[in-house]
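Student: As annotated in Swiss-Prot:
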{"type": "VARIANT", "residues": "E3 to Q", "note": "In strain: 10"}
{"type": "VARIANT", "residues": "S16 to G", "note": "In strain: 10"}
Amino acid sequence: MSERNQRKVYVGRVVSDKMDKTITVLVETYKKHPLYGKRVKYSKKYKAHDEHNEAKVGDIVKIMETRPLSATKRFRLVEIVEKAVVL
């Protein structure tokens, strides 16, 4: 019924855009240590489909889970939340 709402959505930073129509997004999350209660930072890289090659390195983007598009690509670009500042 509303299966589309069950998909995972992450916000992360683009760390690579060297591939055609593919970006690598670094997603950082915090988890609480089970015994000591300290927040520990975890990070994971996801490859995402960028149809129009619009995301650049340093951009903050939102990605959504989708069907497998290649051997390693299971996410697609939803929107660019914040553009990187070019110096």
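Each residue's number is its place along the chain shown, starting with 1.
Backbone N, Cα and C atoms are what each Cβ position is placed from, and that goes for glycine too.
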Student: Among all protein chains shown, how many Cβ atoms are found within 10 Å of the Cβ of S16 (variant position), not counting that one?
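Tutor: So the Cβ neighbour count for S16 (variant position) comes to 13.
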Student: So, three-state DSSP: helix, strand or coil for S16 (variant position)?
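Tutor: SS state of S16 (variant position) = strand.
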